[in-house]
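S.K.: Dumping the structure here so I can ask a few things about it.
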Amino acid sequence: MKALVILGFLFLSVAVQGKVFERCELARTLKKLGLDGYKGVSLANWLCLTKWESSYNTKATNYNPSSESTDYGIFQINSKWWCNDGKTPNAVDGCHVSCRELMENDIAKAVACAKHIVSEQGITAWVAWKSHCRDHDVSSYVEGCTL
C-alpha cells in the first residue's frame, strides 16, 4: 500500500511539472508542426524564444500583476489577448483556446496559437525574443540537431 501511495505522488508530480523538452527534441517537434520558416521566422529563432520564455517547459506560467493576466505554456501566451483562463478581466481570447490547453505536453495547440500571434503581430510580440534573440546569432539553438 505504501508503494502505491508513493507511486501516486510520483505520477502527480510529473503531471504538475509537465514536459520539459530537450532542445533538439523541441526543434524536431516545431519543425514537424510547421514553424520552421513560418512567416519568415527561423526555427533557431523559435527555439531562442521558447528557451527564454519558458526554458522549454510546457507547464510554465507567469502572472502579470499590472494587467491581471497570466502567460501560459512553452510560448508564454498571454491570457489577456490570446487564451481563456476564466479569470483574466476583459480577456480577448484571440486564439479561441483554453489557456490550460496551451500547457499540454502535446504542443500542437500552443503552436497553432503561436502561428496566429506571429501572423497578426510578428515575432516582436514576444518580449523575450526582442530582449534575447533579436540581432543575435541564434544558430547555436539548432546546432547539432538532426532535423
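Yeah, the Cβs are placed from backbone N, Cα and C, and that goes for glycine too.
Substituted residues are absent from this model; it holds the original ones throughout.
Quantities reported herein were computed from a predicted structural model and do not represent experimental measurements.
In Swiss-Prot, a natural variant is listed as ALA3 to Thr, annotated with the note In isozyme 2A. Per Swiss-Prot, the feature domain 'C-type lysozyme' maps to 19-147. Here Swiss-Prot notes a natural variant, ASN45 to Ser, with the remark: In isozyme 2D. Marked as active site by Swiss-Prot on the basis of sequence analysis: GLU53, ASP71. Annotation of the natural variant SER66 to Gly in Swiss-Prot: In isozyme 1; the original residue is retained in the structure shown. What Swiss-Prot says about the natural variant ASP106 to Glu is this: In isozyme 1. Natural sequence variation is annotated in Swiss-Prot for HIS116 to Gln, with the remark: In isozyme 1. The natural variant GLU143 to Gln is recorded by Swiss-Prot, whose note states: In isozyme 3.
Context for these features, please: burial, neighbours, distances.
M.R.: When Cβ atoms from all protein chains are considered, those within 10 Å of ASN45 (variant position) total 22, not counting its own.
A helical conformation is recorded for GLU53 (active site) in the three-state DSSP classification.
When other Cβ atoms within 10 Å of the Cβ of SER66 (variant position) are tallied across all protein chains shown, the result is 5.
Its Cβ taken as reference, ASP71 (active site) is surrounded by 24 other Cβ atoms within 10 Å in the chains shown.
Under the DSSP three-state reduction, ASP106 (variant position) is assigned to coil, being neither helix nor strand.
Residues within less than 8 Å, Cβ to Cβ, of HIS116 (variant position) and separated from it by at least 6 positions along the same chain comprise TRP82, GLY94, CYS95. Under the three-state DSSP scheme, HIS116 (variant position) falls in the helix class.
There are 11 other Cβ atoms within 10 Å of the Cβ belonging to GLU143 (variant position).
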S.K.: Given a 10 Å Cβ-Cβ cut-off, pick out the one of the recorded positions GLU53, ASP106 that has the most other Cβ atoms nearby.
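M.R.: Compared across GLU53, ASP106, the most Cβ atoms within 10 Å surround GLU53.
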S.K.: Among ASN45, GLU53, SER66, ASP106, these being the recorded positions, pick the one whose CA is nearest to that of GLU143 (variant position).
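M.R.: Of all the candidates listed, ASN45 is nearest in space.
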